[in-house]
Every structure is written in C-alpha cells, then in structure tokens.
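Record features (Swiss-Prot):
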- CYS90 to Ala: No effect on catalytic activity when DTT is used as an electron donor; when associated with A-95. Loss of catalytic activity when P4HB is used as an electron donor; when associated with A-95 (MUTAGEN)
- CYS95 to Ala: No effect on catalytic activity when DTT is used as an electron donor; when associated with A-90. Loss of catalytic activity when P4HB is used as an electron donor; when associated with A-90 (MUTAGEN)
- CYS100 to Ala: Slightly decrease in activity. Significant increased activity; when associated with A-130 (MUTAGEN)
- CYS130 to Ala: Small increase in activity. Significant increased activity; when associated with A-130 (MUTAGEN)
- ARG186, THR188, TRP199, SER251, HIS254, ARG286, ARG299: FAD binding site (BINDING)
- CYS390 to Ala: Strong decrease in P4HB-binding. Efficient homodimerization with both wild-type and A-390 mutated protein (MUTAGEN)
- CYS393 to Ala: Some decrease in P4HB-binding. Efficient homodimerization with wild-type protein. Loss of catalytic activity when DTT or P4HB are used as an electron donor; when associated with A-396 (MUTAGEN)
- CYS396 to Ala: Some decrease in P4HB-binding. Efficient homodimerization with wild-type protein, but loss of homodimerization with A-396 mutated protein. Loss of catalytic activity when DTT or P4HB are used as an electron donor; when associated with A-393 (MUTAGEN)
Amino acid sequence: MSQGVRRAGAGQGVAAAVQLLVTLSFLRSVVEAQVTGVLDDCLCDIDSIDNFNTYKIFPKIKKLQERDYFRYYKVNLKRPCPFWAEDGHCSIKDCHVEPCPESKIPVGIKAGHSNKYLKMANNTKELEDCEQANKLGAINSTLSNQSKEAFIDWARYDDSRDHFCELDDERSPAAQYVDLLLNPERYTGYKGTSAWRVWNSIYEENCFKPRSVYRPLNPLAPSRGEDDGESFYTWLEGLCLEKRVFYKLISGLHASINLHLCANYLLEETWGKPSWGPNIKEFKHRFDPVETKGEGPRRLKNLYFLYLIELRALSKVAPYFERSIVDLYTGNAEEDADTKTLLLNIFQDTKSFPMHFDEKSMFAGDKKGAKSLKEEFRLHFKNISRIMDCVGCDKCRLWGKLQTQGLGTALKILFSEKEIQKLPENSPSKGFQLTRQEIVALLNAFGRLSTSIRDLQNFKVLLQHSR
C-alpha cells in the first residue's frame, strides 16, 4: 500500500471520528436548546421548574411515597376493556399479575380488624414466596398484616363527588391492594400494535380532534407524504386554550411514561437476575429531535406543562389537608403525624413557587358555553381513564390507571376552588371531598412527574458524557 493511500485512509478515519463527536455534541446541544425557555400558554420557564424540582420537591416527594399511607394502592386489574377485545400481551412472559396465593394473604385482612396490631409483618418465608411474583411486568401483592387490616379503617375517612376518572369499585372481589414500592414503573417489553392501539384511541378519539387531522409520527395513520406534522400544529394552535391544554396534558403524560421506561430499562439479565438502568439509545429513539422529526422536544415541553398543572393543584388543595380534622390514617399515630407534617411541608413548597399556571384563564367565557365545554372536557378525560383498562400489560395498566387518576384528581381540584375555600375547619364538607385512593393517586402521579424531570436531567448528563 502506498504512503498516499495510507494517509488517505487515516484521514478518512479521523474525519469519521470527528463527525461522530460533532454528531453527539449536536444531539446534546439540540436537545438542550429545544427543551428550554418559556412554555406556551403560561409564563413559566423550564430552568425554573428544573431547579425547583431538583432542590425542593423531588427529595421530599420521594420520601413521602415511601410512607405506608402512600405506598399501597387498591386497583382492579381485571376489568375488561370496554372498547375492543384485548388480546395483546407483554413481549416478556412475566408481564402479567402473579399475586400471592390466597393462603399467603394474612387472615387479618379478610377478618376485618379484630386482630389489629397483634401480628408481625409477613415473615421471611412468606416474603420469599411472594418475591417470586415480582419479575418485570408481574405485580407483587405482598402486604403486611398490619397494613392490610388498617385499610378497612381507612375506608371510613373517604367520600366522593363528581370525578374526572372512571374509578374502580374498591368493593369488587377483583380489586386488590398493591405495594407500589415492590412494583416500580419500568420497561416490561409491552409494545407493538396493542400498545399503539391504546394511545391511538386516546389521541385520535378523545382529544377534540377531527378524524381528518393526524398527529405526527402516528404509525396507524395513512401516509401523508411530505407533511412533517405542521398541519397538525397549525390545527392545534387554532383551538381554544382549553382544548390545547387537554392535548398537552395527554402528551405530557405519554412523555412522562416513556421517560420512566427509558430510565428503567432492562439492560441485561444474568442468571435470572435483571439489571435495570438508563438506555440512551431508547431515549434518543423517543425524544431526539432528529429521530422524531422535532416531536421529541415538543413532548418534553408538554411534560413540563403537565408538571405545572399538577403542581398548581397541590398548591390549591393545601387548605383541605391543613385542617385538623384531616388525618392520613393508617393506624400508626406517630407515623401518621409525621406523614402529614411532611405532606404539609410539600404543600408549603408548592405554594412558594412563583410562576404557577393560571387555571382561571380556562372556562372563562360565557357561563353557558364554559359550563358545556368543562363538561365535555371532563367526559373526554373520563373516557381516557376507561381506555387504561385496555392496556395488555398489567404493570403498565397499574401505573397507567394510577397516573390517569392522579391527573383526574388534579383537574377536580383546580375546578373546585370555591368549594375548597368554603371548607369548615372541624367538620367534614359535602362540597369537596377526596377519597384515600384519589389522595394516593394524586401524590404518586406528581411523584412520577417529579421523577421524570429528574430523569431528563440525568439523560442530558449522559448525553454530554457520551460526546
């Protein structure tokens, strides 16, 4: 080989390496450049949310989610899909529920609270038996006797009003308590036609959108030639604020769920022990502006918008919990008091945020039209909560139902300001009530958003280090 050829080959190698570095640097800079600045339809900037979440909210909300009151969620994962015959499953075999056998469930939960506090938590053998069920998409229903017995008492603190969600009947034999800490939201392998059908139904039929308008990157939509989605956003910008907000909430929820899957991805499995962690390739596939034709940054901005909406709801509902009559009751007086103190501390932080979304800008037209639009808004969202029963993966269904109910509870709060202001200090109110399930869903859903924003910061660092 001649010297000239060798020099040419070496030069090409250097050029390729330089091009790779430039590409990675460009990717990082584009992601950061496009997911920044002031959000549409509000006066808040992304950097302020990042700092507020990192230093004030995330550490406290994570701690709150570990408390008994907030870690147990009752859900019916056996409700049939009301819209189509669902036959989709996770691509991983363990993406279904494997609850503990009936014989392993402590008798206290079935016999009421007659033997309350008399038994210790599940012994080691029971825990080992149930841990076999906690794999990938499987739901682990392991609970302590004391926790299960306390749930019956919690029920008497609950009441309800009109909802933005289709709530599960907690009295149904199919409803079961799930320990959320034993069932973290993460990648299960659930994907393909079944998953796309769920999101397609949500976007195409429940976002105030005519069938002639298609959202970008929809694999179930007909080919649109050179249309890169601009026609969709032209249509979206022409909508009233309320309908734009609705779409952004759904898109933000979708983005948050996708971030959780990217951040807790099955990296490898050795001798039956899975290893979970962030997957940069999956993150780029879902959010890189080049790979998503500009959609990724829009989705992430909608995540921040959703965070603002739920943050605002927490600040507005604080007076409900500040009353002495409201207890976060589990039966452990000392822990209950500590949990309420922590929750009130979080509420104080939410009220201190200076750039809240102004919900009064919504449904502010003539009373008749505003009332009709608000009801349409509520029914559309309620229908979306029903679609969550069509998710083929039980773990995905669990977290989908919880986060949908959490957002529905946030909307209920934002549109009940007058009722909250009139709450009596020392007696229950018929004007506004939250069930325990709504409270658990609200705080855990916001915790998921807080985690998503934290995960996004981590991915930015990983992209920077990969240059």
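Glycine residues also receive a Cβ, built from the backbone N, Cα and C atoms like all the rest.
Modelled residues match the original; the substitutions are not represented.
Listed in sequence order, the residues of the same chain lying 6 or more apart from ARG299 (FAD binding site) and placing their CB within less than 8 Å of its CB are SER251, GLY252, HIS254, ALA255, ASN258, ARG286, PHE287, THR292. Across the fold, the C-alpha of CYS390 (mutagenesis position) and the C-alpha of TRP199 (FAD binding site) stand 10 Å from each other. Farthest C-alpha pair in the FAD-binding residues ARG186, THR188, TRP199, SER251, HIS254, ARG286, ARG299: 22 Å apart. Every protein chain considered, the tally of other Cβ atoms within 10 Å of the Cβ of ARG186 (FAD binding site) stands at 20. For CYS396 (mutagenesis position), the binding-site residues whose C-alpha atoms fall inside a 10 Å radius of its own C-alpha are ARG186, THR188, out of ARG186, THR188, TRP199.
Considering only the binding-site residues ARG186, THR188, TRP199, CYS393 (mutagenesis position) has THR188 as its nearest partner by CA-CA distance. Taking all protein chains in view, 22 other C-beta atoms sit within 10 angstroms of the C-beta of CYS390 (mutagenesis position).
Within 10 Å of the C-beta of CYS393 (mutagenesis position) there are 25 other C-beta atoms, taking all protein chains into account. A 10 Å cutoff on Cβ-Cβ distances gives HIS254 (FAD binding site) a total of 18 other Cβ atoms nearby, all chains included. The Cβ of TRP199 (FAD binding site) has 17 neighbouring Cβ atoms from other residues within 10 Å, across all protein chains displayed.
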